[in-house]
Structure formats: structure tokens, C-alpha cells
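*Asks:* Would you mind keeping the following structure in view while I ask a few things?
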Amino acid sequence: MDRLGSFSNDPSDKPPCRGCSSYLTEPYIKCAECGPPPFFLCLQCFTRGFEYKKHQSDHTYEIMTSDFPVLDPSWTAQEEMALLEAVMDCGFGNWQDVANQMCTKTKEECEKHYMKHFINNPLFASTLLNLKQAEAAKAADTAIPFHSADDPPRPAFDSLLSRDMAGYMPARADFIEEFDNYAEWDLRDIDFVEDDSDILHALKMAVVDIYHSRLKERQRRKKIIRDHGLVNLRKFRLMERRYPKEVQDLYETMRRFARIVGPVEHDKFIESHALEFELRREIKRLQEYRTAGITNFCSARTYDHLKKTREEERLKRTMLSEVLQYIQDSSACQQWLRRQADIDSGLSPSVLMASNSGRRSAPPLNLTGLPGTEKLNEKEKELCQVVRLVPGAYLEYKSALLNECHKQGGLRLAQARALIKIDVNKTRKIYDFLIREGYITKA
């Protein structure tokens, strides 16, 4: 390897002659008894019998030349090194420039020789890299979790979503209009010249320092927006709604302090209080069971069912107070009585209102050209058309419900309605669809 390492075409890559300090050209002499470091001499110094310190002219020597084959009888070692250097300089596959740099071989010969001896050569099949790959192949394959990542939103210019995102451009990671957008105007007339007085020079430097502080404030605001995920305001609000009302109030209060702490610390603080609220509510529920003398969850389910029944009976007993407000209007009173009769017969109020309104149902939504349509399968497209929900909003609602389901180990309809504040009928259809397709599970 030492011998091959000295076969470079560039004379400056070789060690100089110890006698005349000139660059060595092949053939040259290497002393077999001196070294390390190796002792090299050019032919002129060798023929003069040059001696230096411990080196004597009668030492055994070795003639260094690359005029011998290594891998192919028609290729010398010097040509092998020249080929590797040319591939390194010109790039793999650029065989015409490789041949031009070598000057002794055609591009076909260079490509054939390189592919045969350096790519497909079985001699290099037992390299350290291949051995590591073989050892890794013996190990059992482990599943790598894959989470699909949504592309950053790219709303059309001057659209509602673009205005909600403050003109943020995801491809450039920047805003169309910067914070303090006209800060550079204060510098447009400043010019440092040698004739400035000390006071004028200090004044100009103060203006530049103020400009730097404004730039720092601009970058600080950008960092807060990116770190806390405030670019997509709709998604941010959707994530906020997954908390109970009490935690949402705390979230709103603590939002102004988010810039002081990091995003992870802020989220941990909110999550810890959300967990505290859930624990307090669960403790209160268990205390209610204990007050009622219940000691197991089987009896607790019966207690909840009976409690719900009592609440429904209490509402029915108060219906008389409701009908009194319609007593002066006979048509309104008749309509109320029919509605109560239908409710008693098992019809839901939503079905009743739809049948009594007499209005035609809205036509299916046309999804052509709407952003996010290509990310939906056929069943999801049909759902969005029937529910009249744009694909972008559906994908956000779906992502929020999936995250909450994975976090809680299941999802109830009441939780879904608290999470996405839209029409309850649409929420029910989305919830039933995700349950039916296996995206989420019931709690």
C-alpha cells in the first residue's frame, strides 16, 4: 500500500528528494535500510552516491516505479491511479472527461475497466462495509414506526387561510410582510464618510444599533411563532378545543406567558393541568359513588343508568312549563305537541325538524379543485360531499380525533363534539364514519 500510495500523477503529491529537494519523477530510489520516514532519492543524487547522516551509498535500495500491471495486464499501476483520480475529479459516469484527463485510454476502456475491477470485482466483496452489512442482515428485522406527515399548507395568495396564516410562505419559511416591515427605511439615507464629525458618526451608529435591535425583535417573534406552531391558526385552535372548558380558560390565560418558556415546557404545563382536572373530576365521580354506597364499578354503571333515567323523567315533568309559553299561539302549541308526540314515539328531534321544515336538502358538495381532495379516498370523498365539508377541514378534524383517540385509548361521541365545534349532526357522521372504517375505536 505504501508503494501504491506514491504512484500519483501529480509530482507535488510525492515526497521530495532528500539530496536536491526536487520533486521525484519515476523511476526513483527508496533506501531499504533507512526510515521511517522513508528515504527517497532521485536518480541523479543516487548515481552521485549521495550520503546523509545514517544513510550510506552502499545501503540496499528499491527502485520505485509504477510501470507494472496490478489488476489488468494492459493497465499499469500509474494508469490505475490516474483512473481513480480522474473519476474523483470528473465524477462517476462522465467517462469522456475521464478519458480526456487520462490521455492514454478511451472512454469505453475507462468505463469497462472501472466497472469490471472496482464495481463488480468479487475481490472487494469482503470489505469492512459489506461485512457490517452482513452482520446487520443476520439480526432480526424490527418494525420502524412510520407516521405520515402532512405537507405544510400552501394557501392561495390573498385567500382567507393565507390571511389567517399572516402571509406565511412554507416553501421559503418566511412571511410576505415582515414584522416591523419598514425598519430598513431609516437606513436608506445613512452613508458613512470620512468627513463626518464624531457626533454625527455616533448618531449614525446609534441608528444602526436601533435597526439591529429591531431585526432581533423580528427574529424573536418568528422563532416564537415557529416553535409554538402558531402559523396554522385553524389547526392551533382545533388542538386547543380538545381540552375541557376549564383548561381552555387556563390555556387562554397562560398563552401570554408562552414566549417566556419554551414550547415543550408550556405544553407540559398545560397537559399537567389537564391531567389534574381529569383526576379531580374522576375523584369527584368516585366520591359520588361512595356517598351513594356503591363499592364496585358494576353497580356504578347501574347507578349512572338510573341517574340518567331520573334526569329524563324530570325533564318530562317540566314540559308543562314549556307549553305554557305557547298557550296563546294555537299553531305553535299544536306544533310543539306534535314534536313531543314524535319524541315519545322514538323519533329524534333532528329527524323531526327535517321532516317538518319542508326544505329540500342541500345538493352534494362539488370537491373539484378544492385543496386536499387528492389526499382522500373514495369513501372519504363521498362523506365530504354528503356532509358538505371541505377536504382541508375534514383532514384537520380527522387528525385531531385520531390523536385524541390514541392518547385516550378510545373516543366517545361527546369528546368528539367537544373537540370539533361544528354542527353536531356533521360531527356524528364523521365520528360514525371513522368508527366504521376502523380509524378510531369507541371508549
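The backbone N, Cα and C atoms fix where each Cβ goes, glycine too.
Original residues only: the substitutions mentioned are not part of this model.
According to Swiss-Prot, the protein has these features:
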type	residues	note
BINDING	Cys17, Cys20, Cys42, Cys45	Zn(2+) 1 binding site
BINDING	Cys31, Cys34, His55, His59	Zn(2+) 2 binding site
DOMAIN	70-122	domain 'SANT'
DOMAIN	356-443	domain 'SWIRM'
MUTAGEN	Lys426 to Ala	Reduces DNA binding
MUTAGEN	Arg428 to Ala	Loss of nuclear localization. Reduces DNA binding
MUTAGEN	Lys429 to Ala	Reduces DNA binding
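Any idea what these are sitting next to in the structure?
*Replies:* Within 10 Å of the Cβ of Cys45 (Zn(2+) 1 binding site) there are 20 other Cβ atoms, across all protein chains.
Taking Cβ-Cβ distances under 8 Å and a sequence gap of 6 or more within the same chain, the neighbours of His59 (Zn(2+) 2 binding site) are Cys31, Ala32, Glu33, Cys34. DSSP classifies His59 (Zn(2+) 2 binding site) as coil under the three-state reduction.
Within 10 Å of the C-beta atom of Lys426 (mutagenesis position) sit 18 other C-beta atoms, taking all shown protein chains into account.
Arg428 (mutagenesis position) counts 15 other C-beta atoms within 10 Å of its own C-beta, drawing on all protein chains shown. DSSP classifies Arg428 (mutagenesis position) as helix under the three-state reduction.
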*Asks:* What are the sequence-distant neighbours of Lys429 (mutagenesis position), meaning same chain, six or more residues apart, C-beta distance under 8 angstroms?
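*Replies:* Lys429 (mutagenesis position) has long-range Cβ partners Leu383, Val386, Val387.
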*Asks:* Of all the recorded positions given, namely His55, Lys426, Arg428, which is spatially nearest to Cys17 (Zn(2+) 1 binding site) at the Cα level?
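*Replies:* Sorting the recorded positions by distance from Cys17 (Zn(2+) 1 binding site), the top entry is His55.
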*Asks:* I need the neighbours of the Zn(2+) 1 site defined by Cys17, Cys20, Cys42, Cys45. Which other residues of that chain put their C-beta within 8 angstroms of the C-beta centroid, in sequence order?
*Replies:* Pro16, Arg18, Gly19, Ser21, Ser22, Leu24, Leu41, Leu43, Gln44, Phe46, Phe50
*Asks:* Starting from the Cβ centroid of Cys31, Cys34, His55, His59, the recorded Zn(2+) 2 site, name every other residue in that chain with its Cβ within 8 Å, sequence order please.
*Replies:* Ala32, Glu33, Gly35, Phe39, Lys54, Gln56, Tyr61
*Asks:* Summarise the model confidence on the domain 'SANT' (70-122) as a single mean pLDDT, whole number.
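*Replies:* Averaged over the domain 'SANT' (70-122), per-residue pLDDT gives 86.
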*Asks:* If you count, for each of the binding-site residues Cys17, Cys20, Cys31, Cys34, Cys42, the other Cβ atoms lying within 10 Å of its Cβ, which residue has the minimum?
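*Replies:* Least crowded of the binding-site residues Cys17, Cys20, Cys31, Cys34, Cys42, by Cβ count within 10 Å, is Cys20.
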